[in-house]
Structures are given as structure tokens and as C-alpha cells.
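Okay, structure first, notes after.
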Amino acid sequence: ACLGQWDSCDPKASKCCPNYACEWKYPWCRYKLF
């Protein structure tokens, strides 16, 4: 399963869902607006 909005993640090994990205500032996945 992939990680969705606000799910905690590791920037070095992001497991976020498609169209989501692991933030560096805060260790969670956020929707990419681009």
C-alpha cells in the first residue's frame, strides 16, 4: 500500500502514492500541485 496525504514517510525512501511527494521539511506525504 502507498502512503497518502499527511502519512508519515522517509524522504530517502518515499513510498507515497502517485501524485504525492514526501516533504523534506516535514516527514509526510503531500499532494503535488504540478
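Placement of Cβ uses the backbone N, Cα and C atoms for every residue, glycine included.
Don't look for the substitutions in this one, it keeps the originals.
Taken verbatim from Swiss-Prot:
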- ALA1 to Gln: When modified in pyroglutamic acid; weak change in ability to inhibit Nav1.7/SCN9A (MUTAGEN)
- ASP7 to Ala: Moderate increase (about 5-fold) in ability to inhibit Nav1.2/SCN2A, Nav1.5/SCN5A, and Nav1.7/SCN9A, gain of ability to inhibit Nav1.8/SCN10A and important increase in ability to inhibit Cav1.2/CACNA1C (7300-fold). Similar analgesic activity, when tested on the OD1-induced mouse model of Nav1.7/SCN9A-mediated pain (MUTAGEN)
- SER8 to Ala: Weak change in ability to inhibit Nav1.7/SCN9A (MUTAGEN)
- LYS12 to Ala: Weak change in ability to inhibit Nav1.7/SCN9A (MUTAGEN)
- LYS15 to Ala: Weak change in ability to inhibit Nav1.7/SCN9A (MUTAGEN)
- TRP24 to Ala: 40-fold decrease in ability to inhibit Nav1.7/SCN9A (MUTAGEN)
- LYS25 to Ala: 40-fold decrease in ability to inhibit Nav1.7/SCN9A (MUTAGEN)
- TYR26 to Ala: 40-fold decrease in ability to inhibit Nav1.7/SCN9A (MUTAGEN)
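Positions of the features from Swiss-Prot, shown on the structure.
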{"residue": "ALA1", "record": "mutagenesis position", "DSSP class": "coil"}
{"residue": "ASP7", "record": "mutagenesis position", "DSSP class": "coil"}
{"residue": "LYS12", "record": "mutagenesis position", "DSSP class": "helix"}
{"residue": "TRP24", "record": "mutagenesis position", "DSSP class": "coil"}
Rounded to a whole angstrom, what is the C-alpha distance between LYS15 (mutagenesis position) and SER8 (mutagenesis position)? 10
Determine, to the nearest whole angstrom, how far the Cα atom of ASP7 (mutagenesis position) is from the Cα atom of TYR26 (mutagenesis position). 11
TRP24 (mutagenesis position), number of other Cβ atoms within 10 Å: 8
Please name which of the mutagenesis positions listed here, ALA1, TRP24, LYS25, TYR26, is nearest in space to LYS12 (mutagenesis position), Cα against Cα. TRP24
Which Cβ among the mutagenesis positions (ALA1, LYS15, TYR26) has the fewest C-beta neighbours inside 10 Å? ALA1
Relative to the Cα of ALA1 (mutagenesis position), which of the mutagenesis positions SER8, TRP24, TYR26 has the closest Cα? SER8
Using C-alpha atoms only, work out the spacing between SER8 (mutagenesis position) and TYR26 (mutagenesis position) and round it to an integer in Å. 8
